[in-house]
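Under the heading active site, proton acceptor, Swiss-Prot lists His277. The NADP(+) binding site feature in Swiss-Prot is assigned to Arg10, Gly11, Met12, Val13, Thr37, Ser38, Gln74, Ser166, Gln353; the stated evidence is experimental evidence. If you look up Swiss-Prot, you'll see Arg103, Lys246 marked as phosphate binding site, on the strength of experimental evidence. According to Swiss-Prot, the substrate binding site annotation covers Gln163, Glu243, Arg270. Among the mutagenesis entries in Swiss-Prot is Arg103 to Lys, noted as: 2-fold increase in affinity for ASA, 23-fold decrease in affinity for phosphate, and 275-fold decrease in activity. One entry in Swiss-Prot concerns the mutagenesis experiment Arg103 to Leu. Its note says: 7-fold increase in affinity for ASA, 150-fold decrease in affinity for phosphate, and 1400-fold decrease in activity. Annotation of the mutagenesis experiment Glu243 to Asp in Swiss-Prot: No change in affinity for ASA and 82-fold decrease in activity. Looking at Swiss-Prot, you'll find the mutagenesis Lys246 to Arg noted as follows: 2-fold increase in affinity for ASA, nearly no change in affinity for phosphate, and 30-fold decrease in activity. Where Swiss-Prot documents Arg270 to Lys as a mutagenesis experiment, the accompanying text is: 2-fold decrease in affinity for ASA and 825-fold decrease in activity.
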Amino acid sequence: MKNVGFIGWRGMVGSVLMDRMSQENDFENLNPVFFTTSQAGQKAPVFGGKDAGDLKSAFDIEELKKLDIIVTCQGGDYTNEVYPKLKATGWDGYWVDAASALRMKDDAIIVLDPVNQHVISEGLKKGIKTFVGGNCTVSLMLMAIGGLFEKDLVEWISVATYQAASGAGAKNMRELLSQMGLLEQAVSSELKDPASSILDIERKVTAKMRADNFPTDNFGAALGGSLIPWIDKLLPETGQTKEEWKGYAETNKILGLSDNPIPVDGLCVRIGALRCHSQAFTIKLKKDLPLEEIEQIIASHNEWVKVIPNDKEITLRELTPAKVTGTLSVPVGRLRKLAMGPEYLAAFTVGDQLLWGAAEPVRRILKQLVA
């Protein structure tokens, strides 16, 4: 049974990973060792009924060297500090990472097994030892419309994202909720009075959002009652943000198409959802296909994608973050041909940023490695 070290298991993604591994009884097939950046020597948690002893220091290279597999959700700074030191010792175990630091390295594979199991299997045969979870929007896009890529039907795709606060971290989620609460408090008495002017209410809310003391330390701007059309840093040579660049770079790496890439681009926008990312796609298909056939191709790709009929009532019920949060379901709806021509397709999808967007691909590659 393989010795598997877990780092960053207390954080948001790590906690979701622990929950999913417990639900699927994954701890039965491995010996867990838990690491910490600040509390070495304290009692380790118990998952799957296994006593893992005491917490070990996440910076102790000698302890890390003893492991067959390391799973880290600690973030890119930790990876950048520890990974090269560990590899320099000759350690030859598997490194599984939820952070972005190693994604584009030649000796790393971005994992999303319902989409790129062929790439993963080939990498394992070649002796690849580094496996990294992908960008959340990219993974959720490929889970949603992977069938179109699998059938080589996509000429190009333009994406507009509607990304949840969770993608920016736990502090950002708290800030969003604080903003929402303050906006309601600013007009709570007026909301109770049906005779109050909605324009007066709007003016008060807007003034509150613009106030110097409105909490924006994490997002840098109001998100509650607003949106932020910018995620990550600017890439000056293209005008893209790094999040937008990932759509192209990671999609093609996941699919094994880096030598013959499919153009993927668009705009990434932060909205006031808590943990589900939504995306609107404009897709140029390589050929005109009947909509019914397109729906069948999408729906049959994996067991989690679900085609939602282009009907208002069903869409409002099934195709929202409120519905999808906390589930592995990846619904795709608003499917229709666009006025630009019969080979142009519109689609809209929603997916949980912490599940298929982060923890689940990591859980599933770990399951393969311990098998």
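Just so you know, glycine gets a Cβ as well, placed from its N, Cα and C.
This view paints the features noted in Swiss-Prot onto the structure.
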residue: Arg10; record: NADP(+) binding site; Cβ within 10 Å: 17
residue: Met12; record: NADP(+) binding site; Cβ within 10 Å: 18
residue: Gln74; record: NADP(+) binding site; Cβ within 10 Å: 25
residue: Arg103; record: mutagenesis position; Cβ within 10 Å: 22
residue: Gln163; record: substrate binding site; Cβ within 10 Å: 25
residue: Glu243; record: mutagenesis position; Cβ within 10 Å: 24
residue: Lys246; record: mutagenesis position; Cβ within 10 Å: 24
residue: Arg270; record: mutagenesis position; Cβ within 10 Å: 25
residue: His277; record: active site, proton acceptor; Cβ within 10 Å: 29
residue: Gln353; record: NADP(+) binding site; Cβ within 10 Å: 28
### Query
Given Glu243 (mutagenesis position) and Arg10 (NADP(+) binding site), what distance in Å do their CA atoms have, once rounded to a whole number?
25
### Summary
One finds that other Cβ atoms within 10 Å of the Cβ of Thr37 (NADP(+) binding site) number exactly 15
### Query
Can you tell me how far the Cα of His277 (active site, proton acceptor) sits from the Cα of Arg103 (mutagenesis position), in Å?
20
### Query
Of the recorded positions listed here (Arg103, Gln163, Lys246, Arg270), which is spatially closest to Thr37 (NADP(+) binding site) when Cα positions are compared?
Arg103
### Query
Largest pairwise Cα distance, Å, within the listed substrate binders Gln163, Glu243, Arg270?
11
### Message
Rank aside, I only need the closest one: which of the recorded positions Arg103, Gln163, Lys246, Arg270 has its C-alpha nearest to that of Gln74 (NADP(+) binding site)?
### Response
Arg103
## Note on the structure
Those recorded positions from Gln163, Lys246, Arg270 that fall inside 10 A of Gln353 (NADP(+) binding site) by CA distance are Gln163
### Message
Using only C-alpha positions, which one of Arg103, Gln163, Lys246 is spatially nearest Arg270 (mutagenesis position)? These are the recorded positions in the record.
### Response
Gln163
### Query
When DSSP states are folded down to helix, strand and coil, where does Lys246 (mutagenesis position) land?
helix
